[in-house]
Structures are given as C-alpha cells and as structure tokens.
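What Swiss-Prot records for this protein:
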type	residues	note
MUTAGEN	GLU27 to Ala	Lack of 3HPP transport activity
MUTAGEN	GLU27 to Asp	Slight decrease in 3HPP transport activity
MUTAGEN	ASP75 to Ala or Glu	Lack of 3HPP transport activity
MUTAGEN	ALA272 to His	30% increase in 3HPP transport activity
MUTAGEN	LYS276 to Asp	Lack of 3HPP transport activity
Amino acid sequence: MSTRTPSSSSSRLMLTIGLCFLVALMEGLDLQAAGIAAGGIAQAFALDKMQMGWIFSAGILGLLPGALVGGMLADRYGRKRILIGSVALFGLFSLATAIAWDFPSLVFARLMTGVGLGAALPNLIALTSEAAGPRFRGTAVSLMYCGVPIGAALAATLGFAGANLAWQTVFWVGGVVPLILVPLLMRWLPESAVFAGEKQSAPPLRALFAPETATATLLLWLCYFFTLLVVYMLINWLPLLLVEQGFQPSQAAGVMFALQMGAASGTLMLGALMDKLRPVTMSLLIYSGMLASLLALGTVSSFNGMLLAGFVAGLFATGGQSVLYALAPLFYSSQIRATGVGTAVAVGRLGAMSGPLLAGKMLALGTGTVGVMAASAPGILVAGLAVFILMSRRSRIQPCADA
C-alpha cells in the first residue's frame with residue numbers, strides 16, 4: 001500500500017517531468033544537429049547527397065536497437081539506471097561527431113549517438129507516464145516530450161544565429177550538456193514507483209502479442225512507422241531542400257526554427273485535445289494537416305509563406321508523433337510497458353531510417369522537392385487510418401490502468 005501523500009506525489013511528478021524534459025531537450029537538439037550542420041559536413045568531407053543520406057540514416061539506424069534494448073533492459077534493471085547510461089552514451093558520441101576525421105568515423109559516431117538517443121526515449125516515456133498515473137498520463141508525456149521540438153529549435157537557432165560558426169558547434173553543445181546532466185539525474189531523478197515496488201524479470205517479446213495487447217501492438221507499429229518516416233525526412237532533408245529551392249542557409253534555419261516551434265505547440269495542443277475530440281476528428285485533424293503542410297513545403301516560394309508552412313508541418317507532424325508517444329503507455333501493463341513502448345519506437349525508427357534514404361534516392365533521380373513530398377502521401381494515409389482504429393478501440397484493448 002502506498003504511503004505517498006498528494007504533495008509528495010506532486011513533487012515527485014514535477015521533478016520527474018522537469019528532469020526528463022531536460023533530457024528530451026538535448027535529445028531534440030542532437031536529432032536536429034545533423035540536419036543543421038549538413039552543409040558544413042558535406043563541404044568539410046566532400047560528401048554527395050547519397051553519402052549525406054547515410055549520415056542522416058546512421059543516427060536513425062542506431063535509434064532502432066537502442067529503443068528495443070533500452071526498453072527491455074529498463075523493465076529488468078530499472079528505468080532510471082538505463083536512462084542515465086543512455087544520456088552518457090549519446091553525450092560522449094556527440095562529442096565524437098565533432099572530432100570525426102573521415103566519412104567512416106562520422107558514420108560510426110552518428111550510429112552510436114543514435115543508440116544512446118534510442119535507449120533514452122522509452123525510458124523517458126515510461127518514467128513520466130508511471131509518475132503521472134492513468135489520469136494525467138497523456139498530459140504529462142506531452143509536457144515532457146515538448147523538450148524534443150524545443151531542443152531541435154535550439155539547434156536551428158544555432159544554425160540561424162551562428163551561420164559563421166564551425167559546423168562542430170552544435171555537436172559540442174549536444175555532447176557537453178548531457179554529460180553535465182548525468183550527475184543531476186543520478187542525484188535527483190526518482191525511480192518509477194511502479195517499477196521499484198515489483199520484482200522484475202526480463203519480459204519476453206511474445207508478451208506484446210498476448211490476446212489483450214496484440215491488436216494495439218500491431219496498430220502502434222504501423223502508425224509509428226509511417227509517421228516517423230515523414231517526421232525524420234523533414235528533420236534531416238528540409239534544410240538542404242530549401243537551399244536548393246533558392247533560400248539562403250540562414251532562411252532555411254529560420255524555417256527549421258518555425259517547424260520546431262510548431263512542433264512544440266502541436267505537442268501541447270494535440271496532447272490536450274487527445275481525450276476531448278472524437279477519434280475520427282483527431283485523426284483527420286492530424287493527418288490532413290500533415291498532407292496540407294507537405295504540399296505547401298513543396299510549392300510555396302516566399303520566405304514568409306515557407307515560415308508558415310514550416311510551422312504547420314511541425315504542428316501536425318511532430319505534434320502527431322507526440323500523440324503516439326502519449327498513447328503507447330496506455331496499452332501495456334507496468335511489467336512490459338518499457339518493452340512495449342521501446343519496440344514501438346524501434347519500429348518507428350525503421351520508418352525514420354527509411355525516410356531520409358528514400359528522399360536521398362528520389363533527389364538523386366531528379367524528382368525534386370515536390371516529388372519527395374508527394375511520395376510521403378500514401379504513408380500518411382495509412383498512418384492516419386491506423387491511428388483512427390487505435391484510438392477508437394483503446395477503451396476496449398487497454399489491459400490495465402496501473403500507475
């Protein structure tokens with residue numbers, strides 16, 4: 001029986017959200033860093049578009065095993081312990097990115113950075129959702145996840161305000177700050193009360209396909225894959241696409257800043273609306289907004305118009321992604337929650353890895369920006385349908401509502 005008072009529970013929740021927000025902030029900065037530094041990296045290492053696609057995808061490839069293994073280890077050894085190790089890992093390899101000396105070393109540094117980033121996210125979600133409990137879980141996860149687009153906006157600010165800085169600058173920031181956070185997390189981050197109160201064993205992956213969770217697992221995987229395909233294509237390729245459309249690098253960084261501000265706004269707005277709107281309305285809002293914004297990004301020619309298109313793209317693309325992160329913990333019990341979230345994130349990372357590679361291939365074939373954006377439309381429609389079914393069925397397929 002819990003002995004925590006309401007005030008102590010509230011303090012624990014706020015401390016957890018605050019510290020996890022800071023980690024999410026640095027995760028967002030590092031995820032955006034390669035896109036912001038792309039021009040400098042390509043020039044410094046004389047890389048073509050396909051090679052840059054591999055730079056982008058190496059980091060995303062690392063996210064996949066990181067999310068899968070990080071979630072499983074967290075259900076066995078604790079969310080806090082694995083999160084701290086993850087933060088140390090992506091901080092160290094962000095620094096390694098800044099001192100890379102050739103293409104292979106750069107790819108390896110981005111790969112290992114991705115492993116750390118991937119392992120961190122399911123633990124951020126699990127810690128926050130379990131500290132909040134069922135009633136405030138969606139809101140708490142949305143507040144925490146706001147750190148990701150805000151961190152990405154900070155990276156864009158470095159690109160916009162520091163156009164004359166070395167390309168390594170964003171990676172120095174993305175490495176030093178996480179390493180400073182490590183001792184703070186060790187001292188102040190509470191372990192999940194749900195995890196601490198249970199005897200843990202490594203959950204088998206087949207537990208995700210038990211009768212009460214199989215439908216949710218498959219639907220989550222489907223919508224994660226296609227939504228993250230679009231999000232990471234935008235994060236990695238949009239700055240270079242804008243420059244090819246005739247915008248200045250500083251203007252491209254400004255559009256990325258607008259995109260991430262839209263993402264932060266969408267994370268809060270869509271998270272708050274998740275339990276208030278009908279499923280069909282929510283699904284139509286998110287995915288029709290994504291389609292419209294991609295069309296605008298491929299066709300708008302004015303800088304002000306592109307700023308607006310970037311903001312709307314962030315609002316619905318990353319905002320929609322945050323809704324998925326808030327939804328996922330609802331469908332799994334505490335014994336398999338980090339594993340369930342981690343595997344969904346890992347499948348999403350497959351989409352995230354595919355997006356930059358697909359865009360690079362299409363650009364190499366000469367399809368241009370419009371072709372890249374148009375190719376994303378079928379995936380958005382599939383993801384929208386999966387989210388609609390998932391949200392419609394969640395009251396029937398949610399196995400439990402533990403804290």
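Just so it is clear, glycine is given a Cβ too, placed from its N, Cα and C backbone atoms.
Every position carries its original residue.
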Item to complete: Express the distance between the Cα positions of ALA272 (mutagenesis position) and GLU27 (mutagenesis position) as a whole number of Å.
Response: 23
Worksheet, complete the sentence: Reduced DSSP state (H/G/I helix, E/B strand, rest coil) at ALA272 (mutagenesis position) is helix
Practice prompt. By Cβ count within 10 Å, point out the most packed of the mutagenesis positions listed: ASP75, ALA272, LYS276.
Written response: ASP75
Worksheet item: Which chain-mates of GLU27 (mutagenesis position) that are at least 6 residues away have a CB under 8 A from its CB, listed by sequence?
Response: PHE90, LEU117, ALA120, LEU121, LEU124, GLY147, VAL148, GLY151
Discussion item. Quick check for the class: what is the C-alpha distance, in angstrom and rounded, between ASP75 (mutagenesis position) and LYS276 (mutagenesis position)?
Written reply: 31
Item to complete: Please report the DSSP secondary structure of ASP75 (mutagenesis position), reduced to three states.
Response: helix
Fill in: Per DSSP, three-state class assigned to GLU27 (mutagenesis position)
helix
